[in-house]
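Asks: In case it's useful when we look at the structure, here is the feature table from Swiss-Prot:
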type	residues	note
BINDING	Asp58, His96, Arg221, Leu222, Asp223, Glu264, His326, Asp327, Lys434	sucrose 6(F)-phosphate binding site
MUTAGEN	Arg152 to Ala	28-fold decrease in catalytic activity in the synthesis direction, but only slight decrease in affinity for beta-D-fructose 6-phosphate. Gains some activity on fructose, glycerol, and D-glycerate
ACT_SITE	Asp223	active site, nucleophile
ACT_SITE	Glu264	active site, proton donor/acceptor
MUTAGEN	Lys364 to Ser	65-fold decrease in catalytic activity in the synthesis direction, and 3-fold decrease in affinity for beta-D-fructose 6-phosphate. Gains some activity on fructose, glycerol, and D-glycerate
MUTAGEN	Tyr377 to His	50-fold decrease in catalytic activity in the synthesis direction, but only slight decrease in affinity for beta-D-fructose 6-phosphate
MUTAGEN	Lys434 to Arg	6-fold decrease in catalytic activity in the synthesis direction, and 5-fold decrease in affinity for beta-D-fructose 6-phosphate. Gains some activity on fructose and D-glycerate
MUTAGEN	Lys434 to Ala	400-fold decrease in catalytic activity in the synthesis direction, and 17-fold decrease in affinity for beta-D-fructose 6-phosphate. Gains some activity on fructose and glycerol
Amino acid sequence: MTHAGMKASLPNRVMLNAYPDSIDGDLAGTVRMLQRPEFTDAFGLFYVLPSIFNSDLDRGFSIIDYDLNSDLASAEDLAALDELGIMLKFDMVLNHLSVGSPQFQDLLKHGDDSAFRDFFIDWNEFWEGEGELHADGHVVPSPEHLDRLFMRKPGLPILQVRFPDGSDRFYWNTFYQRVETIDGERSYLGQMDLNAESPRVWTFYRETFEKLARYGAKIVRLDAFAYLHKAVGDTNFFNTPGTWDHLDRLRTISEENGLVLLPEIHGEYGTKIHEELSDRDYPVYDFFFPGLVIDAIDSASNTHLLRWIDEIIERDIATVNMLGCHDGIPVIDLKGGPTGQGLLPDATIEAMISRLLERGGRVKNLYGADGTKVSYYQVNATFFSALGESDARLRLARAIQLFVPGTPQVWYLDLFAGANDVEAADRAGADGHKEINRTNLSAADVEAGLARPIVLDQLEMIRLRNASPAFDGRFEVVPTDDTRLQLRWQNGSTVALLDADLATERFTITHEHDGHTEILGYD
């Protein structure tokens with residue numbers, strides 16, 4: 001892979017997305033599903049979420065180490081996927097590791113004598129001289145620094161831990177944490193931020209890339225990469241040029257291992273971070289697309305969606321798009337922010353959020369340093385429920401996704417038209433909003449799903465998108481009025497055309513290949 005080839009190296013095939021245990025309890029269950037005749041030629045990629053590795057929180061995103069979780073996956077499973085011709089996408093959680101990682105456990109055991117003393121970020125050392133000491137011993141950064149901090153939870157992002165000498169230390173902890181005292185002994189759970197100024201961290205990154213490549217990875221999603229670079233005086237989210245410097249360094253390592261990097265970042269459209277990523281030859285995770293599809297179907301208008309499609313073409317943006325995913329439906333991404341126009345007006349976004357909540361969704365917000373809400377972030381719901389649990393709407397949304405330029409990623413629960421699992425979200429407690437869209441399916445659920453027209457129709461369209469050479473050709477938007485959507489692909493004599501009526505939610509797909517014309521009608 002050349003330095004200029006990251007976007008060009010992104011595979012143009014349909015990608016399944018699931019946890020290793022989403023189907024019948026383990027990765028072998030997904031392999032069995034993909035070996036069924038209904039799935040022949042359907043998927044060329046599989047994004048396996050990080051609970052395939054050893055982890056302890058956040059369903060995989062709190063990594064202990066990158067060895068395979070033997071309860072859920074095996075080398076034989078990976079070999080079987082390779083035999084099916086399915087390339088793999090894995091996560092590398094750049095910003096943090098679990099408290100349970102060997103590195104943090106060594107720090108807790110040996111304290112200042114640990115070889116990993118600088119592997120994580122000592123909060124007080126980082127902010128030394130830049131704030132005041134709180135009564136409990138941690139530094140409270142001065143207001144000009146606090147105003148720049150981007151928070152994922154209320155309060156300061158710190159975890160207080162006790163060293164062997166009895167001293168309490170404070171470590172940067174952007175995401176989850178929990179401290180318990182049982183019989184006088186402290187226990188910790190948390191996702192601890194890594195110190196990207198430490199050479200040991202970069203050795204760890206290199207070793208991890210090499211391991212993922214050995215597993216058969218083609219794409220590596222860089223989870224939470226925008227939080228990695230931290231410097232006094234800068235925001236802790238996508239500060240520049242430090243973030244770009246880190247990303248370029250990671251790119252060099254990835255290219256040595258034949259890997260395509262997919263940086264994961266949620267940011268307002270108006271910040272134009274997606275443009276910068278694309279201009280630097282990185283694929284873009286299209287977090288704009290889900291909300292734009294909902295808007296197009298709810299409003300029966302192509303206006304906002306076509307504006308984004310036009311930008312993809314004009315700026316040569318290589319995307320990975322999705323409807324649903326393991327996370328929520330992004331909404332902050334659609335905003336313009338203080339620097340520019342959004343893909344949707346704020347009032348339209350607020351109205352969409354209200355509709356999704358009326359349809360059973362849950363809201364995730366972002367917070368300031370004082371614990372107050374500063375922005376909505378995402379709505380947690382299955383995409384089927386977000387569309388009002390209408391088969392016709394989900395079928396139309398899938399067709400639009402498969403015809404829009406980009407690598408289409410398909411959440412397993414959307415494929416099976418899964419509804420909001422409100423009971424699971426309630427059982428999971430205050431932070432359980434994401435469980436609404438993570439229902440595991442048994443082999444019997446898969447069997448029953450494959451008897452439903454909405455599932456079979458999606459698979460029919462997915463097979464066409466994955467296998468037809470038309471989608472390796474030239475794309476165009478056919479001019480129509482704003483209630484229709486015509487998207488056309490042509491590669492030589494092979495043509496695929498989507499003709500959708502957004503008002504009636506009916507559409508046809510016409511496919512011409514080797515002198516034969518096939519028309520798929522859905523109404």
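Yeah, the Cβs are placed from backbone N, Cα and C, and that goes for glycine too.
No substitution from the list is modelled in this structure, which keeps its original residues.
Worth saying up front: this structure is predicted, and the values here are computed from it rather than measured.
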Asks: Whole number in angstrom, please: the longest C-alpha to C-alpha distance across Asp58, His96, Arg221, Leu222, Asp223, Glu264, His326, Asp327, Lys434 for sucrose 6(F)-phosphate.
Replies: 20
Asks: What is the nearest of the recorded positions Asp223, Glu264, His326, Tyr377, Lys434 to Arg152 (mutagenesis position), using the Cα of each?
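Replies: Smallest Cα separation from Arg152 (mutagenesis position) among Asp223, Glu264, His326, Tyr377, Lys434: Tyr377.
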Asks: Determine the most Cβ-crowded residue among the recorded positions Arg221, Lys434, using a 10 Å radius around each Cβ and all protein chains in the structure.
Replies: Arg221
Asks: Far apart in sequence but close in space: which same-chain residues, 6 or more away, have a Cβ under 8 Å from Asp223 (sucrose 6(F)-phosphate binding site)?
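Replies: Counting only residues 6 or more apart in sequence, the Cβ neighbours of Asp223 (sucrose 6(F)-phosphate binding site) under 8 Å are Pro50, Phe61, Asp91, Met92, Val93, Leu94, Asn95, Glu264.
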Asks: Around His326 (sucrose 6(F)-phosphate binding site), which residues of its chain at least 6 apart sit with Cβ under 8 Å of its Cβ?
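Replies: Long-range Cβ contacts: Asn17, Tyr19, Leu49, Arg59, Trp411, Lys434, Asn437, Arg438.
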Asks: How long is the line from the C-alpha of Tyr377 (mutagenesis position) to the C-alpha of Asp58 (sucrose 6(F)-phosphate binding site), rounded to the nearest angstrom?
Replies: 17
Asks: Name, in the order they occur in the sequence, the residues of the same chain whose CB lies under 8 A from the CB of Asp58 (sucrose 6(F)-phosphate binding site) and which sit 6 or more residues away.
Replies: Phe175, Tyr176, Gln191
Asks: What's the number of neighbouring CB atoms sitting within 10 A of the CB on Arg152 (mutagenesis position)?
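Replies: The answer is 18.
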